[in-house]
Amino acid sequence: MAATSSISSSLSLNAKPNKLSNNNNNNKPHRFLRNPFLNPSSSSFSPLPASISSSSSSPSFPLRVSNPLTLLAADNDDYDEKPREECGVVGIYGDSEASRLCYLALHALQHRGQEGAGIVTVSKDKVLQTITGVGLVSEVFSESKLDQLPGDIAIGHVRYSTAGSSMLKNVQPFVAGYRFGSVGVAHNGNLVNYTKLRADLEENGSIFNTSSDTEVVLHLIAISKARPFFMRIVDACEKLQGAYSMVFVTEDKLVAVRDPHGFRPLVMGRRSNGAVVFASETCALDLIEATYEREVYPGEVLVVDKDGVKCQCLMPHPEPKQCIFEHIYFSLPNSIVFGRSVYESRHVFGEILATESPVDCDVVIAVPDSGVVAALGYAAKAGVAFQQGLIRSHYVGRTFIEPSQKIRDFGVKLKLSPVRGVLEGKRVVVVDDSIVRGTTSSKIVRLLREAGAKEVHMRIASPPIIASCYYGVDTPSSNELISNRMSVDEIRDYIGCDSLAFLSFETLKKHLGEDSRSFCYACFTGDYPVKPTEDKVKRGGDFIDDGLVGGIHNIEGGWVR
């Protein structure tokens with residue numbers, strides 16, 4: 001996938017609107033002035049006519065551009081089968097190589113977002129500079145681009161967009177310049193009260209140029225009267241409901257915020273030179289040689305500046321509800337998430353499956369890569385050899401273009417190749433982390449049988465998923481989830497395996513012990529800790545840039561033009 005550098009995700013608050021750049025391939029970062037033009041406060045302006053929001057040089061929003069890239073993965077069930085974590089965030093304070101360390105840390109979080117990346121830094125003259133682009137981290141950034149991001153403070157973001165829409169989207173971090181200072185933000189999560197907040201803001205004069213829930217935060221900061229400046233961030237976050245682990249950068253501070261329920265992970269570490277690092281997972285700390293110190297606690301705001309690290313607390317303080325799927329699927333096995341080893345959790349899930357749902361078999365295999373550790377646990381407990389029966393191609397991304405309906409079934413074969421020598425004539429247990437729609441599972445069973453497997457027994461290292469997620473995970477609507485429509489026996493018949501078993505929900509909670517009350521199980525139970533009162537904010541359509549890049553849009557006292 002070719003990377004497309006972009007500055008169009010950035011929001012500037014200069015009084016005079018900037019025109020859309022005519023050079024979409026400009027590699028220079030956009031610089032946000034420390035002291036932008038004086039502009040009126042949020043209470044001193046009257047609504048602008050609708051016609052002012054667009055001009056001959058600046059298209060109206062939202063854009064609707066016919067883009068051939070909408071064909072990419074649009075109907076690819078093979079890549080829709082898993083729930084998708086949509087973001088990973090990084091923040092670094094106090095290291096002269098902040099942008100390069102951020103780049104490396106984003107590499108470690110690449111599994112959390114593979115379709116876009118961005119970095120914002122603060123230069124010595126207090127200027128916020130940003131480079132964002134479409135593609136993998138290595139495709140977006142080069143040595144020359146990192147040279148354009150000097151400074152000892154940085155935040156970064158990797159993003160997964162939803163399949164079925166253009167993949168040329170603006171990516172975070174977002175940056176906004178206010179008359180009282182500039183701020184950048186990178187967000188992992190999803191706000192369940194986004195629609196209401198946006199409606200209230202628009203009613204009072206704010207104009208949005210994206211449908212991203214993250215933009216709401218920038219508008220709330222714009223209208224906040226809290227002092228000092230970083231307290232505007234705290235004030236804005238206290239109005240949010242749902243999941244958010246965010247890192248903010250101002251002209252002299254790094255701020256990390258985690259929602260009061262702690263849905264999404266956020267950890268803190270420190271490098272040997274004293275630099276403070278925040279990241280979605282500890283694997284990012286490991287890569288840049290930062291020592292893990294602790295989690296950012298649910299409801300905590302950590303402010304880092306030249307005087308050290310200060311703590312604030314958001315109100316109220318509900319019981320934590322951390323996403324259990326971080327341990328089942330999203331996080332890397334070498335990460336410590338919510339104080340627990342992801343590897344150990346998955347290994348135990350496999351052991352539980354072997355104990356509760358045994359079957360006579362000759363070999364245990366995994367659906368790579370997410371099912372490997374659970375399969376190792378199953379094999380160890382069952383006393384059966386684990387072998388690599390499916391080989392995953394790492395060169396087929398989610399951008400695979402399918403020319404016609406007739407060859408759609410080749411999608412799984414491109415991604416997974418069976419090893420006939422392992423499978424032929426064998427009774428096979430295949431372990432996967434989850435079943436969402438069931439489409440990929442049925443194709444995997446068929447692949448194994450075509451390779452000569454005598455029997456195919458599927459073991460799923462999570463309970464059945466019956467409800468959609470509203471807290472930052474891209475899952476289908478509940479009526480698309482196969483476990484919400486079929487019994488286990490019906491699913492077994494649908495995917496064509498000889499037997500099927502899921503991890504028991506009660507046993508999962510028992511394994512978590514005293515911590516079981518601290519996890520969110522909404523996808524397994526339909527019991528939502530924060531009640532969703534509106535439709536999901538679908539990330540696939542949350543940005544206005546369906547194919548055009550290079551736009552710089554302005555906010556004036558809360559208005560976005």
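Cβ coordinates are placed from backbone N, Cα and C, and glycine is handled just like the others.
Here the original residues stay in place, and none of the substitutions has been built in.
Marked as active site, nucleophile by Swiss-Prot on the basis of sequence analysis: Cys87. The domain 'Glutamine amidotransferase type-2' feature in Swiss-Prot is assigned to 87-307; the stated evidence is sequence analysis. Experimental mutagenesis at this site is recorded by Swiss-Prot as His187 to Thr, annotated: In cia1-2; small plants with white leaves showing an irregular mosaic of green sectors. Swiss-Prot gives this note for the published mutagenesis Arg264 to Lys: Strong resistance to the bleaching herbicides DAS073 and DAS734. In Swiss-Prot, the entry for mutagenesis Pro265 to Ser states: Low resistance to the bleaching herbicides DAS073 and DAS734; when associated with F-494. The structure shown retains the original residue. Among the features that Swiss-Prot reports, [4Fe-4S] cluster binding site is placed at Cys323, Cys469, Cys520, Cys523. Here Swiss-Prot notes a mutagenesis experiment, Gly371 to Ser, with the remark: Low resistance to the bleaching herbicides DAS073 and DAS734. Record note (Swiss-Prot), mutagenesis Pro476 to Ser: Resistance to the bleaching herbicides DAS073 and DAS734. The unchanged residue is displayed. Here Swiss-Prot notes a mutagenesis experiment, Tyr494 to Phe, with the remark: Low resistance to the bleaching herbicides DAS073 and DAS734; when associated with S-265.
Each of the recorded positions Cys87, Cys469, Cys523 was ranked by the number of other C-beta atoms within 10 Å, and first place falls to Cys523. Separation of the C-alpha atoms of Pro265 (mutagenesis position) and the residue listed as 'active site, nucleophile': 11 Å, rounded to the nearest whole number. For His187 (mutagenesis position), the same-chain residues that are 6 or more apart in sequence and have a Cβ closer than 8 Å to its Cβ are Cys87, Val89, His157, Gln172, Asp213, Thr214, Val217, Tyr244, Ser245, Met246. Comparing the Cα of Arg264 (mutagenesis position) with the Cα of every entry in Cys323, Cys469, Cys520, Cys523, these being the binding-site residues, the smallest distance points to Cys323. Summarised as a single figure, the pLDDT of the domain 'Glutamine amidotransferase type-2' (87-307) averages 93. Least crowded of the binding-site residues (Cys323, Cys520), judged by neighbouring Cβ atoms within 10 Å of its own Cβ: Cys520. Sparsest Cβ environment among the mutagenesis positions Pro265, Pro476 (other Cβ atoms counted within 10 Å): Pro476.
Classification of Cys469 ([4Fe-4S] cluster binding site) by DSSP places it in coil, neither helical nor stranded. In the three-state DSSP reading, Cys523 ([4Fe-4S] cluster binding site) counts as helix. With respect to their backbone Cα atoms, Cys469 ([4Fe-4S] cluster binding site) and Tyr494 (mutagenesis position) stand 24 Å from each other. Close to the recorded [4Fe-4S] cluster site, the chain also has Phe263, Ile324, Phe325, Tyr471, Val473, Tyr521, Ala522: residues not among Cys323, Cys469, Cys520, Cys523 whose Cβ is within 8 Å of the site's Cβ mean position.
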